[in-house]
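Asker: Structure incoming, see below.
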Amino acid sequence: MAHPHLLAERISRLSSSLEKGLYERSHAIRLCLLAALSGESVFLLGPPGIAKSLIARRLKFAFQNARAFEYLMTRFSTPEEVFGPLSIQALKDEGRYERLTSGYLPEAEIVFLDEIWKAGPAILNTLLTAINERQFRNGAHVEKIPMRLLVAASNELPEADSSLEALYDRMLIRLWLDKVQDKANFRSMLTSQQDENDNPVPDALQVTDEEYERWQKEIGEITLPDHVFELIFMLRQQLDKLPDAPYVSDRRWKKAIRLLQASAFFSGRSAVAPVDLILLKDCLWYDAQSLNLIQQQIDVLMTGHAWQQQGMLTRLGAIVQRHLQLQQQQSDKTALTVIRLGGIFSRRQQYQLPVNVTASTLTLLLQKPLKLHDMEVVHISFERSALEQWLSKGGEIRGKLNGIGFAQKLNLEVDSAQHLVVRDVSLQGSTLALPGSSAEGLPGEIKQQLEELESDWRKQHALFSEQQKCLFIPGDWLGRIEASLQDVGAQIRQAQQC
């Protein structure tokens, strides 16, 4: 076997050659190439005139000396037009019912069938055997067929509960194509003088028969790690719970796994990675509704679970909660304690500030943030004279929230431990403390847990960075995963700064 990274580079260059002159079809070309390299079938859905047939023709050039067959189905198409005419000579001389297959589907490596759903039962039945078993019954003989890629196309989906569903289920990759959208690409397409039938692939990049056969065995040796299987099973269970989810047969799941193995193999890896699971978005949908649903579920899987994003956030939440508990346990020791004055028999208890509190403006920290006057508040600034008067005589007390703006009216009280407590509208309280009176920095227990969590985050991010070099995965998906990991990292760093 060639060095894995050299193989990945070669396949990338091969795909780039196949994509030349085709605008906004890179993803379709890459998945069709992956299907061809792993012996799978593709269904292209889209309106006429959007290069569906050209995609199939291009794939012929991926292989040395590959033969191609393409046919436009109609309601009147006959098996002879697809599988070859009967041999009159064999029937006349020997009474054998045998087809002349040269130039037809049974002898082609690349097959393109347009308007596939218009095929009649006789064609469909033979086609199913060809896809499933790579065999063709020609008279009394069963012949192996060399088909590496079947591309079927239509501008519509098969009717539900029709005889076409069996064939549709064999189309592992399903791609929904549209017209060229980008203005610059549209202009380039209109003015391009490239002959679409020219071979754009250098001979050195084309796949030989020996390489193709060897790769089929090596694809099967790619491992499926336990954590990747758990992600697949999680997706399957989630789909089973949704009432509108499409039915996905066990056969389709099994074929999809081989596609994931091929993606890993041609990306230079020895095992399927979570990033390969994004390919399932093009394998599991049935119609427009299920296409959106499948993409949503895989997006949740990729941005929430594939690199332990949700698990790390859950751990972070537990660490933050523990930090709050420790802060609350320390509140009695760190809180500002006022001095109770005499006057037991007076109507209102009087207090005064400690003698060491002498600043004209006092900034008091909330042991836990509160939402006051529609603002998340972490500290309050008081005029010392106003606070002294309130402690002595009661009445209204005002302070600047987070030290800014006008002084706002506050619900402030002295608790039984002689601590100042501010309350929000729901009467949730937070003890006030002088700056520097609270514990310095994070507790050792919390600091260690956050460092371990950050280390795990770095490992997951490094894994993703290594795995994202995958030709067959669109860049926008990789961008969303990167953003989800960066969000987790930012929350961890924020917690470390508290």
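Using the three backbone atoms N, Cα and C, a Cβ is placed for every residue, glycine included.
Original residues only.
Here Swiss-Prot flags TYR23, GLY49, ILE50, ALA51, LYS52, SER53, LEU54, GLU196 as ADP binding site, drawing on experimental evidence. As a published mutagenesis entry, LYS52 to Gln appears in Swiss-Prot alongside the note: Loss of aminoglycoside sensitivity.
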Asker: Whole-number answer please: how many Å between the C-alpha atoms of TYR23 (ADP binding site) and LYS52 (mutagenesis position)?
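Answerer: Pair distance, Cα basis, whole Å: 12 Å.
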Asker: Determine which residues of this chain, when TYR23, GLY49, ILE50, ALA51, LYS52, SER53, LEU54, GLU196 are set aside, have a Cβ within 8 Å of the centroid of the ADP site's Cβ atoms, and list them as they appear in the sequence.
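Answerer: Here the nearby residues are LEU22, ARG25, ILE55.
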Asker: Check the DSSP secondary structure of ALA51 (ADP binding site), expressed as helix, strand or coil.
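Answerer: Its secondary structure by DSSP: coil.
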Asker: What is the one among the binding-site residues ILE50, ALA51, LEU54 whose Cβ has the most other Cβ atoms less than or equal to 10 Å away?
Answerer: ALA51
Asker: Rounded to a whole number, what is the top Cα to Cα distance in Å among the residues the record ties to ADP, namely TYR23, GLY49, ILE50, ALA51, LYS52, SER53, LEU54, GLU196?
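Answerer: Taking every pair among TYR23, GLY49, ILE50, ALA51, LYS52, SER53, LEU54, GLU196, the longest Cα gap is 14 Å.
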Asker: For SER53 (ADP binding site), which residues of its chain lie six or more apart in sequence with Cβ-Cβ distance below 8 Å?
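Answerer: Spatial neighbours, sequence-distant, of SER53 (ADP binding site): GLU70, PHE112, ASP114, ALA153.
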Asker: Cβ distance under 8 Å to GLU196 (ADP binding site), same chain, sequence separation 6 or more: which residues?
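Answerer: Once residues fewer than 6 apart are set aside, GLU196 (ADP binding site) is near GLY21, LEU54, ARG57.
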Asker: Validating a neighbour-count step here. Other CB atoms within 10 A of the CB of LYS52 (mutagenesis position): how many?
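Answerer: Summing over all protein chains shown, LYS52 (mutagenesis position) has 23 other Cβ atoms within 10 Å.
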Asker: Helix, strand or coil for TYR23 (ADP binding site)? Use DSSP.
Answerer: coil
Asker: Enter the number of other CB atoms within 10 angstroms of the CB of GLY49 (ADP binding site).
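Answerer: Result for GLY49 (ADP binding site): 9 other Cβ atoms within 10 Å.
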